[in-house]
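A.B. asks: The following block contains the structure, expressed as structure tokens.
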Amino acid sequence: MAFDGTWKVDRNENYEKFMEKMGINVVKRKLGAHDNLKLTITQEGNKFTVKESSNFRNIDVVFELGVDFAYSLADGTELTGTWTMEGNKLVGKFKRVDNGKELIAVREISGNELIQTYTYEGVEAKRIFKKE
């Protein structure tokens, strides 16, 4: 499938502002912007496995399209929600457990790049990954 493969973060757009809006402190924002995140994505039908490895943690996230699941961000923020496929995009709609506010994440492929767009409280950020 299109998302399958290993993707290494190449650059960010407005990511620190996004993290600030999320309430992440300045030290964690600086570190988070340079986390060397790598995603290894495997799709089997409607089931996805995403291995996240960074300077801070290594975790496996397993989800099925349309099925609610819980997820914790690297800073400990807890979310619940679902991923769905909308055309050629993976769209994640999540709610923060602590305040009920919505976080939207969209993953799409453009050439040899995976573009991950986040939207929270009107602030949009992108993380662009290159396929290894």
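Note that Cβ sites are derived from N, Cα and C of the backbone, with glycine treated the same way.
Residues as originally present; substitutions not included.
What Swiss-Prot shows for this protein is this:
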type	residues	note
BINDING	TRP83, ARG107	hexadecanoate binding site
BINDING	TRP83, ARG107	tetradecanoate binding site
MUTAGEN	GLY45 to Val	Small reduction in stability, impaired ligand binding
MUTAGEN	VAL61 to Asn	Reduced thermodynamic stability
MUTAGEN	GLY66 to Val	Large reduction in stability
MUTAGEN	GLY76 to Val	Reduced stability
MUTAGEN	GLY81 to Val	Large reduction in stability
MUTAGEN	GLY111 to Val	Small reduction in stability, impaired ligand binding
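Tell me about the setting of these features in this model.
C.D. replies: The Cβ of ARG107 (hexadecanoate binding site) has 23 neighbouring Cβ atoms from other residues within 10 Å, across all protein chains displayed.
Classification of GLY45 (mutagenesis position) by DSSP places it in coil, neither helical nor stranded. On its own chain, GLY45 (mutagenesis position) has no residue at least 6 apart in sequence with a Cβ closer than 8 Å to its own Cβ.
Taking a C-beta cut-off of under 8 Å and a sequence gap of six or more, VAL61 (mutagenesis position) has these contacts in its own chain: THR49, VAL50, LYS51, GLU52, TYR71.
The Cβ of GLY66 (mutagenesis position) has 10 neighbouring Cβ atoms from other residues within 10 Å, across all protein chains displayed.
In three-state terms derived from DSSP, GLY76 (mutagenesis position) belongs to neither a helical nor a strand segment and is classed as coil.
There are 19 other CB atoms within 10 A of the CB of GLY81 (mutagenesis position), with all protein chains counted.
For GLY111 (mutagenesis position), the count of additional Cβ atoms within 10 Å of its Cβ stands at 8 [all protein chains shown].
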A.B. asks: Looking only at GLY76, TRP83, the recorded positions on record, which one has the least crowded Cβ, with the fewest other Cβ atoms within 10 Å?
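C.D. replies: Per-residue Cβ counts within 10 Å for the recorded positions GLY76, TRP83 bottom out at GLY76.
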